[in-house]
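Working notes, beginning with the structure itself.
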Amino acid sequence: MKIFHVPCLQDNYSYLIIDESTGDAAVVDPVDPEKVIASAEKHQAKIKFVLTTHHHWDHAGGNEKIKQLVPDIKVYGGSLDKVKGCTDAVDNGDKLTLGQDINILALHTPCHTKGHISYYVNGKEGENPAVFTGDTLFVAGCGKFFEGTAEQMYQSLCVTLAALPKPTQVYCGHEYTVKNLEFALTVEPNNGKIQQKLAWARQQRQADLPTIPSTLEEELETNPFMRVDKPEIQEKLGCKSPIDTMREVRNKKDQWRG
């Protein structure tokens, strides 16, 4: 399995997932279809289907166009989201196969949108796990609670995604990492892992390189939204429960002007 970034718009990422045995490919959130198709051609891959994380235009806005450009392509999207151009709806636990060797598991991760899907991808033997989290989980952050609650985001981040293997690579929908880590330091100023990752992320961006992927293990160490069960964070924010802490961290992030 190979995964390639396709930078789009101002700070979006689409992704190309290639099964090396067959050259078959899936694309995640191809908002700029021409760019994604060019990447597939460069890597001599054949696009078979689209994995849409959620209905927002900067993720699903290229679906109709890619259907025109790639005959017989399938477009997957969450059954509870009104995904533009969707041909096949998926629900939590649905399984797909790409080529000969890649398994894909749909995970319902609502809150940013009510039907948001994250896609957990690995090889036939479970090797090289990766998860495409759209705007639910960012590196050191999470999406705004546009269509859901703190309870839902807690379930999505701290139960559903946190249960994946720790080496799982995290591929999210936007390059927000530096700002997210700067905010994370306001929550945990003495967290050395956050300090180290922020220094690295700044270097990456100065070199015009992506900060993605992260890993689930790194997120559990540095992402304040995945650390809301930590007593020291709850105490600092004056909260009594992980869900209250999730709500408070989101409120602080929404008001933060770093």
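We count from 1, first residue shown onward.
Backbone N, Cα and C atoms are what each Cβ position is placed from, and that goes for glycine too.
Keep in mind the model shows the original residues, not the substituted ones.
Cβ contacts within 10 Å of HIS56 (Zn(2+) binding site), excluding its own Cβ and spanning all protein chains shown: 22. Annotation comment: Swiss-Prot describes HIS54, HIS56, HIS112, ASP135 as Zn(2+) binding site.
Taken residue by residue with DSSP, HIS59 (Fe cation binding site) is part of a helix. Taking the Cβ of HIS59 (Fe cation binding site) as reference, residues of its chain lying under 8 Å away and at least six apart in sequence are, in sequence order, ASN12, ASP29, VAL31, THR52, THR53, GLY134, ASP135, GLY173. Residues or ranges marked as Fe cation binding site in Swiss-Prot (evidence: similarity to another entry): ASP58, HIS59, ASP135, HIS174.
Taking the Cβ of PHE146 (substrate binding site) as centre and 10 Å as the limit, one finds 13 other Cβ atoms among all the protein chains shown. Mapped onto three states, the DSSP output places PHE146 (substrate binding site) in coil. What Swiss-Prot lists as substrate binding site is LYS144, PHE145, PHE146, HIS174, GLU175, TYR176, and the listing cites similarity to another entry.
Mapped onto three states, the DSSP output places HIS54 (mutagenesis position) in coil. Residues within less than 8 Å, Cβ to Cβ, of HIS54 (mutagenesis position) and separated from it by at least 6 positions along the same chain comprise ALA60, GLY77, GLY78, ASP81, VAL83, HIS112, THR113, GLY115, HIS116, ILE117, GLY134, ASP135. One entry in Swiss-Prot concerns the mutagenesis experiment HIS54 to Asn. Its note says: Binds normal amount of metal, but reduced enzyme activity.
Within 10 Å of the C-beta of ASP58 (mutagenesis position) there are 18 other C-beta atoms, taking all protein chains into account. In Swiss-Prot, the entry for mutagenesis ASP58 to Cys states: Binds normal amount of metal, but reduced enzyme activity. The structure shown retains the original residue.
Taking the Cβ of CYS142 (mutagenesis position) as centre and 10 Å as the limit, one finds 27 other Cβ atoms among all the protein chains shown. Under mutagenesis, Swiss-Prot gives CYS142 to Ala with this note: Increases the metal content and the enzyme activity.
The note that Swiss-Prot attaches to the published mutagenesis LYS144 to Ala is: Binds normal amount of metal, but reduced enzyme activity. Taking all protein chains in view, 14 other C-beta atoms sit within 10 angstroms of the C-beta of LYS144 (mutagenesis position).
Other Cβ atoms within 10 Å of the Cβ of ASN180 (mutagenesis position) number 26 in total over all chains. Among the mutagenesis results in Swiss-Prot, ASN180 to Ala has the note: 70% reduction in enzyme activity. The residue drawn here is the original one.
Under the heading of mutagenesis, Swiss-Prot lists ARG250 to Trp and annotates it as follows: Decreases the substrate affinity. Shown in sequence order, CYS142, LYS144, PHE145, ALA150, MET153, PHE225 are the residues of the chain, 6+ apart in sequence, with a C-beta less than 8 angstroms from the C-beta of ARG250 (mutagenesis position).
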(message) Validating a neighbour-count step here. Other CB atoms within 10 A of the CB of HIS174 (Fe cation binding site): how many?
(response) 20
